[in-house]
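Participant: Swiss-Prot lists these features:
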MUTAGEN   Asp56 to Ala  Lack of nuclease activity
BINDING   Asp56, Asp131  Mn(2+) binding site
MUTAGEN   Glu114 to Ala  Lack of nuclease activity
MUTAGEN   Asp131 to Ala  Lack of nuclease activity
MUTAGEN   Tyr291 to Ala  Strong decrease in nuclease activity. Does not form a stable dimer
Amino acid sequence: MIKDVYELLLSRKNEIEKQISLLDETSNNLLKEKIKEKWKEYCQTQGKLSTVLAIDGGMWIKELRSGIVYIVNAEIVKAEGFNVTPIDSKALIGVLRPGNMAKERVSLLMQLLELKLGLKHGDKAEYILFDGSIVKKIGKHKFSTKISLLDDIDVMDDKIYSLEENDEELMHKYLVAENQLVMSALISKYKGKLVWISKNSKSTELFQENISDVSLLELFTKNCGYTIGIEKKISSENIISPKASTILSNASFYSFYTRLKEGEKILKIEMFNNEIENIISILSPISIKGYPYPLLKVHTDVKVSRQDRERIKQLLNIKKKDIEWWPSQLF
């Protein structure tokens, strides 16, 4: 019962508070030196006015006794300064039965729509901004055997071939493969334009501490600047498509952290080149509170709000729970 939780919390209050406080004085001094070695203060006051594309997606799933209802959508916008214009969008709605790995598959569907929009319209601007990370787009699954069944698909086609598979486990693998095929085509065509931006990275790869790199940088730095770029490689173990493997396996990319505006949040950026100050000069002039406005705008457009969810349920005649505390799985 929740009463037991409160009793446990009171008995361990001091211990938990110490862990929340993060660091002692000795650790503070050591980390300050560590960060000083890797953080370069750099404020871009002028910057370059370039055209950029920003892409993001939204998703919603509803678990029912009959299966999983899902909705995904994605949008691409073009920005010149703070003038943002929608270019194209895609949406899907369907039911997964019985619904195993539903969240993972719906997330892959959303991601696939994003990548397809980038591939279709990548020639319309100098840079293409995605929310998230390269590794997340590739997937962290490890596959002992490759799947070549989808290697001959037309990646420019609007069709999602994986949805034709009824077996849920196979569909999941096909979705990973289809994402990787579109991703490899995107890299082949627009490698130098691609930029991934993450605002919630939990990575510890730079400082190798048990606290995230972002948390440490936000704790010990306030000015705008960036960290040294780290070269990374896409692991061949994570590539399930033989055709995609020719482009993606062991491909190098660079990651670094930056703060675009003084006192604002730290962002993690990944690209296929190490031109850090150049991309900062592109992003700084179009940022609000330290985050690129085009990505903020497209995120707002695709987000499935609470009001949207209620309206969708009404349109689909999904009845509302009579008892609010009743578990959704039994509804």
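The backbone N, Cα and C atoms fix where each Cβ goes, glycine too.
Substitutions noted, but not modelled.
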Participant: What is the number of other Cβ atoms found within 10 Å of the Cβ of Tyr291 (mutagenesis position)?
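Facilitator: There are 19 of them.
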Participant: If you count Cβ atoms within 10 Å of each one, which of the mutagenesis positions Asp56, Asp131 comes out on top?
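Facilitator: Of Asp56, Asp131, the one with the most crowded Cβ is Asp56.
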Participant: Determine the Cβ neighbour count for Glu114 (mutagenesis position): the number of other Cβ atoms within 10 Å of its Cβ.
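Facilitator: Counting Cβ neighbours of Glu114 (mutagenesis position) within 10 Å gives 26.
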Participant: If you measure C-alpha to C-alpha, which of Glu114, Asp131, Tyr291 (mutagenesis positions) come within 10 angstroms of Asp56 (mutagenesis position)?
Facilitator: Glu114, Asp131
Participant: Work out how many Å separate Tyr291 (mutagenesis position) and Glu114 (mutagenesis position) at their Cα atoms, rounded off.
Facilitator: 20
Participant: Can you grab the distance from Glu114 (mutagenesis position) over to Asp131 (mutagenesis position)? Cα atoms, rounded to a whole Å.
Facilitator: 10
Participant: Under a three-state reduction of DSSP output, how is Tyr291 (mutagenesis position) classified: helix, strand, or coil?
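Facilitator: SS state of Tyr291 (mutagenesis position) = strand.
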